[in-house]
Structure formats: C-alpha cells, structure tokens
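Comments concern the structure below.
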Amino acid sequence: MDKLRVLYDEFVTISKDNLERETGLSASDVDMDFDLNIFMTLVPVLEKKVCAITPTIEDDKIVTMMKYCSYQSFSFWFLKSGAVVKSVYNKLDDVEKEKFVATFRDMLLNVQTLISLNSMYTRLRQDTEDIVSDSKKIMEIVSHLRASTTENAAYQVLQQNNSFIISTLNKILSDENYLLKIIAVFDSKLISEKETLNEYKQLYTISSESLVYGIRCVSNLDISSVQLSNNKYVLFVKKMLPKIILFQNNDINAQQFANVISKIYTLIYRQLTSNVDVGCLLTDTIESAKTKISVEKIKQTGINNVQSLIKFISDNKKEYKTIISEEYLSKEDRIITILQDIVNEHDIKYDNKLLNMRDLIVTFRERYSYKF
C-alpha cells in the first residue's frame with residue numbers, strides 16, 4: 001500500500017501541474033481512497049479493451065490505456081474537463097514520458113494486486129466457518145495421535161479419519177490460499193488489516209505449479225543407501241496419496257514420493273538421535289537463542305493454545321525474524337558442512353549427481369529469503 005501511495009502521489013503531481021497549466025483551472029482536493037476505487041473499476045475495463053496488465057506489458061499498450069482514463073472521474077479533477085491521461089502524456093518531453101509510463105504501469109499493477117487482496121479478503125470472511133471446522137478437526141486428530149501409545153492405535157486414528165484427511169488435503173492443494181485462510185482463523189489481523197494480509201499472502205501462498213515441481217524434485221532424489229521402512233504410517237500414506245487430485249492430474253508417482261519421504265524421515269530421525277555434530281549444533285543454537293529471547297516475556301503473555309501462540313508470533317514477528325536470521329547466518333557454514341557430510345555418507349543424489357548442499361542452500365536463500 002505504501003508503494004501504491006507513492007506511485008499515486010507521483011501520478012497526481014504530474015497530472016495536476018499539466019492540467020492546471022493547460023486549462024487555467026485549479027485542481028480540487030485529493031481523495032486517494034476515492035481515486036483508488038475508480039482505478040479498481042477501471043483496471044478490468046482496461047484489460048478487456050486493450051490487454052492483460054502484466055509487468056512485461058509494452059509501453060505502447062500502456063499509452064493506449066491512457067486514452068480510456070478520463071481525469072474528470074478522479075477527485076482532484078472531478079467533472080472539470082474531458083481531458084484523458086494520454087493528453088498529459090502528450091505534453092511531456094521524452095524523459096518525462098518514459099517516467100510517466102513507468103509510473104502509470106506500476107500503479108495499475110499495484111491496483112491489480114489490491115483488487116486481488118480485496119477478493120481474497122472477501123473470501124477469507126466467507127470461508128471462516130468451514131476453516132474453523134477443519135482446524136478443530138485437525139487439532140482433534142493430532143490430539144488423538146499424541147495420545148496413542150502404540151503404532152496400531154495411531155494407525156487406527158488415521159484410518160478412522162481417512163476421508164477427512166484426503167478431502168482436506170485436496171482442498172489445501174487445490175486452493176493456493178488455504179494455508180493463509182487457516183492462519184486467518186487464529187490471527188484476526190488478516191481480516192482487519194489488508195497490509196498484513198498482503199504480507200502473509202507473500203509468505204504463505206503456494207501455487208499448484210510450485211507444489212508439483214517440488215514434489216517431483218523430492219521424488220527424484222536417490223537415497224538408496226537408506227533402507228525403506230514399510231511401517232503402518234508409510235502404508236497409510238501410500239494408500240492415501242493416489243486419491244489426491246494433485247497427484248492424479250499431474251501424473252505423479254505417489255508410491256515413489258511416499259518411499260522417498262519415508263527414507264527422509266528415517267534419515268532425519270537417525271541424525272537427530274545419533275549424529276554428534278547435529279546434537280552440538282542444536283545445543284549451541286538453543287543456548288544462543290536463550291540469550292536473545294525473553295522467556296519471562298513469553299510466560300507473561302500466557303500462551304495456552306494455538307491461537308494465542310500464533311498471535312504472539314505475529315505481534316513479535318520482526319523481533320524473532322531478526323533473531324532467526326542472525327542465528328542462521330552465523331551458523332550457515334557449519335550447517336552446510338554437516339548437511340554435506342550427511343549427503344556424502346549416504347550418497348544422496350539428484351539427477352545422478354551428488355547433492356551440493358552449498359549451491360542448493362545459497363540458491364534458495366538468494367531467491368526466497370526475502371519472503372522470510
């Protein structure tokens with residue numbers, strides 16, 4: 001919203017200066033909210049008349065769109081004259097024209113994002129009842145699993161809730177905003193503050209294409225040195241995954257994916273329980289974090305359920321993001337070395353090549369760390 005405000009101010013300043021000079025009339029007071037509503041109405045019309053508005057849209061298409069934007073619709077020039085945005089563009093020199101086109105394009109793109117947020121905002125409210133029901137059921141299943149004392153008892157819990165688990169996974173994987181909606185149930189800021197919604201949207205929105213790509217990458221990992229554990233949990237996952245629509249529609253080998261996930265789980269458990277280097281890393285991290293996190297503050301907050309935990313994290317997000325970032329960056333080389341040793345020991349390959357953990361982690365950090 002801040003970026004849109006800056007772009008809007010630039011657009012208004014250039015427009016007012018030129019309109020007042022050309023007509024001799026004085027501009028009215030600016031009402032940004034009023035004008036944004038006009039732009040939100042205009043964007044779908046412009047896309048229908050000219051073309052889709054994308055970051056790569058050509059300059060001449062933007063100029064064409066200017067012909068369909070009349071200033072008399074906006075607060076600062078309401079019903080004053082029939083000038084269109086292109087008439088101001090025509091009066092500018094080449095450098096100013098280039099800047100004006102860029103400003104107008106970026107403003108339309110940001111308005112487009114605002115339209116999307118408004119739509120999601122409406123759906124979040126509409127979907128709350130179903131999501132509350134799903135969330136309660138999920139927590140109930142987790143509670144029963146934690147209370148299970150044997151593998152057979154846990155397997156029975158999963159079997160009894162098989163239909164719900166499959167239908168919920170299908171909902172989650174077919175709706176890129178489903179995770180966001182679940183968080184909204186526990187963090188009311190997503191409903192009341194659109195800027196918070198936009199921030200969370202960037203973090204927790206996952207496209208189907210990204211999911212499919214990630215699943216294929218995991219499925220193609222070669223972890224043949226780790227023995228497959230065909231316990232009842234793995235058998236349940238193997239029975240369930242073929243019923244997931246995302247797997248069906250994208251011809252993903254559910255059995256192969258389940259096998260790799262089982263091996264990864266086995267490997268992680270083994271490292272956490274027997275790898276001395278991993279144990280030392282975790283201990284050092286916890287001890288370091290204790291010096292930066294106020295346990296007393298957490299106790300005073302009175303965290304006693306998922307909702308209060310999510311609210312606490314949300315309210316202190318910036319502080320904890322900084323702590324996590326500092327902890328990770330100070331230990332990145334050590335983490336990479338430990339992971340590469342594990343890869344080397346178990347001969348973990350992708351595309352017939354030994355995984356290079358430094359390349360993988362650094363690439364991920366450079367591409368996606370801005371989200372966190």
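Including glycine, each Cβ sits where the backbone N, Cα and C put it.
Pulled from Swiss-Prot:
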- TYR204 to Ala: About 50% decrease in lipid binding and causes severe defects in viral replication (MUTAGEN)
- ILE206 to Ala: About 50% decrease in lipid binding and causes severe defects in viral replication (MUTAGEN)
- TYR233 to Ala: About 50% decrease in lipid binding and causes severe defects in viral replication (MUTAGEN)
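Counting every protein chain shown, the number of other Cβ atoms lying within 10 Å of the Cβ of TYR233 (mutagenesis position) is 16. Counting only the Cα atoms, the space from ILE206 (mutagenesis position) to TYR233 (mutagenesis position) is about 26 angstrom. Around ILE206 (mutagenesis position), a 10 Å sphere centred on its CB holds 17 further CB atoms from the protein chains shown.
DSSP assigns ILE206 (mutagenesis position) to coil, not to a helix or a strand.
Look at TYR233 (mutagenesis position): DSSP puts it in a helix.
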